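Peer 1: My structure is below; once you've seen it, I'll send some questions.
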Amino acid sequence: MAIANKNIIFVAGLGGIGFDTSREIVKKGPKNLVILDRIENPAAIAELKALNPKVTVTFYLYDVTVSVAESTKLLQKIFDQLKTVDLLINGAGILDDHQIERTIAVNFTGTVNTITAIMSFWDKRKGGPGGVIANVCSVTGFNAIYQVPVYSASKAAALSFTNSLAKLAPITGVTAYSINPGITKTPLLHKFNSWLDVEPRVGELLLEHPTQTSLECAQNFVKAIEANQNGAIWKVDLGTLEAIEWTKHWDSHI
């Protein structure tokens, strides 16, 4: 997918990886970049607008833990304004295994609800034009960081959901792929808790291993967007982009 002249919605586009990715997207010249985030950051929005004045950058307050109905109301405003949306990026995520319910609500349920809401506008069975979904999951969806099992499980769930969406594309007209960052230097990595405090130093321990910068991650994120491969499971790690082959151990045969 060429990003130029596209209409893009980016949920959590002002976070660590999210903001660097928003910068890289704006450089590519979309027609509209609509950022949905739960915290206002006028300086960040102003920076994006200045980076490429030809791009219309719009911000709406959005908490992914709201209901499908509330998400649909906001999306209706956006579709009324833009008429069409080409790409939805779901980037919301928290890493704090002390907050079990919120971790699941943000990392998994929120993604499901946002996508369920946008299907009202995209689903070809309802006369929609289809669309593309990029879900930010995690390499912990491949193999858990066992000291943060709630986070890891929530990301595995998001990955599984994304894989299913891709297989449903012939029915819905909506394609999907996942972006799975490895250990990336962001504020998220420094401010989290392990489940039941099983490893108080888990953040420090992770940073003792090779990492990538959020800019490196963002640049490869944009390459994945441009590749636009339905069903792709992208590993974005150590400054590289790699499509993962998923191993099938069981088949429903339906």
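A Cβ is built for glycine as well, from the same backbone N, Cα and C atoms used for every other residue.
Just the original residues are modelled here, none of the noted substitutions.
So Swiss-Prot has the following annotated:
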- 10-33: NAD(+) binding site (BINDING)
- Ser138: substrate binding site (BINDING)
- Tyr151: active site, proton acceptor (ACT_SITE)
- Pro187 to Thr: In strain: VRF (VARIANT)
- Leu189 to Val: In strain: VRF (VARIANT)
- Val236 to Leu: In strain: VRF (VARIANT)
Peer 1: Ten-angstrom check, please: count other Cβ atoms within 10 Å of the Cβ of Lys31 (NAD(+) binding site), all chains counted.
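Peer 2: I get 16 for this one.
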Peer 1: Between Ser22 (NAD(+) binding site) and Val236 (variant position), find the distance joining the two CA atoms and give it rounded to the nearest Å.
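Peer 2: Between the alpha carbons of Ser22 (NAD(+) binding site) and Val236 (variant position) there are 16 Å.
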Peer 1: Can you give me the Cα-Cα distance between Ile25 (NAD(+) binding site) and Ser138 (substrate binding site) in Å, rounded to a whole number?
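Peer 2: Cα of Ile25 (NAD(+) binding site) to Cα of Ser138 (substrate binding site) measures 20 Å after rounding.
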Peer 1: If you count other Cβ atoms within 10 Å of each one's Cβ, which of the recorded positions Phe10, Phe19, Tyr151 has the most?
Peer 2: Tyr151
Peer 1: What is the interatomic distance between the Cα atoms of the residue listed as 'active site, proton acceptor' and Lys28 (NAD(+) binding site), given in whole Å?
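Peer 2: Between the alpha carbons of the residue listed as 'active site, proton acceptor' and Lys28 (NAD(+) binding site) there are 32 Å.
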Peer 1: Tell me which residues of the chain lie with their Cβ under 8 angstroms from that of Val236 (variant position), as long as they are six or more apart in sequence?
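Peer 2: Val236 (variant position) has long-range Cβ partners Ile179, Asn180, Pro181, Gly182, Gln212, Cys217, Asn220, Phe221, Ala224.
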